[in-house]
Structures are given as C-alpha cells and as structure tokens.
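Colleague: Could you have a look at this structure, given as structure tokens, before my questions?
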Amino acid sequence: MEKVVDLFGVGEANSQKLLEGGKDLSEIQQGLFIGSVAEANNKDFLKSSNITHVLTVAVALAPPYPDDFVYKVIEVVDRSETDLTVYFDECYSFIDQAIQSGGGVLVHCFMGMSRSVTIVVAYLMKKHGMGFSKAMELVRSRRHQAYPNPGFISQLQQFEKSIQGNA
C-alpha cells in the first residue's frame, strides 16, 4: 500500500484509519444513517448495514465504490458561510427515494459531525414536520458527536421558519 500523506490535516496515522474504513454508523431512523468518510470507505460494513445509497457532503471525496452503491456528491466545505440550504431539496429527494426503495442511505461528510448532520436534520424537519430543536435532539440522541457549525445551525433555524410559513 502507498504511504498515506496527511491529506486531511489529521496526521498520517489518522488519515490511514479514515481511508481504511470504520464502523461508527449512527442509525437516525430506519434506513437513514450518519457516518464519516471512514464508514463510507468500508464496503463490507455498508453492505451488511443494508446501505444502497451514499450521500457525500464534502469536497475531494470521490465515490470509492461506484459499481456497488448509488452516490450523490455535494461538494461543500464545513464553514459557517457555506450555504447548505440550496442543497436541502435535492438531498431530501435523494434520501427519501433511497428509503422508499427499501434501501438504506449513508449521509456522510468528513467526520460525520457538521455537514452530514445538517442535511439529516433538514430532512427530518421536512419529512416529519419537526422543529429544529426536536430534530437536532433526535439526531444527537443517536449520534453524540453531532455538532453542526454555527452557520449551519442558523440555516436550520431559518429553514424551520420557512417550513412553518408553508404549513
């Protein structure tokens, strides 16, 4: 195997672990999982978890198994000024179609803490008519490391207002 360089700014050893695959999936509801790039790189674990679709919310992470899973990639960075709201509808559709087809969907970013959590919280809010606090509480109860950045939290709070306005 080639030497792993510190591409992700987490040290060579941690970069190696992330690329080899992890097993820290959090099932938020039936068929909907949050994880990190480590889980996205663990083909056998994804298959054993009935994952059929993978939604990547990160830059520079090409789908590792395009012949085995249906992928959607949203290339965004984890910064407060990044506008994730423009992707909420297409992510909602991707997640919902995966679940409706009887499969499972992994939503992941790099660490499974901010971008992926934001997308899943937005999905829950729209799908189940949940408020931001209730959806965030549900996600955190199943994934303790769920901490969207302050900009994403603000976007989710605004999204809640827009959903309530359409009700």
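Backbone N, Cα and C define each Cβ position, glycine as well.
The feature domain 'Tyrosine-protein phosphatase' is assigned by Swiss-Prot to 24-165, with sequence analysis given as support. Listed in Swiss-Prot is the mutagenesis experiment C109 to S, annotated as follows: Loss of phosphatase activity. Taken from Swiss-Prot, the feature active site, phosphocysteine intermediate covers C109, and the record attributes it to sequence analysis.
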Colleague: Over the domain 'Tyrosine-protein phosphatase' (24-165), what is the model's average pLDDT?
Modeller: 96
Colleague: Could you list the residues of the same chain, at least six apart in sequence, whose Cβ is under 8 A from the Cβ of C109 (mutagenesis position)?
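Modeller: Result: S36, V37, T56, V57, A58, D78, R115, S116.
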Colleague: Please count the residues of the domain 'Tyrosine-protein phosphatase' (24-165) that DSSP assigns to helix (H, G, I), strand (E, B) and coil.
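Modeller: In the domain 'Tyrosine-protein phosphatase' (24-165), the DSSP-based counts are 67 helix, 25 strand, 50 coil.
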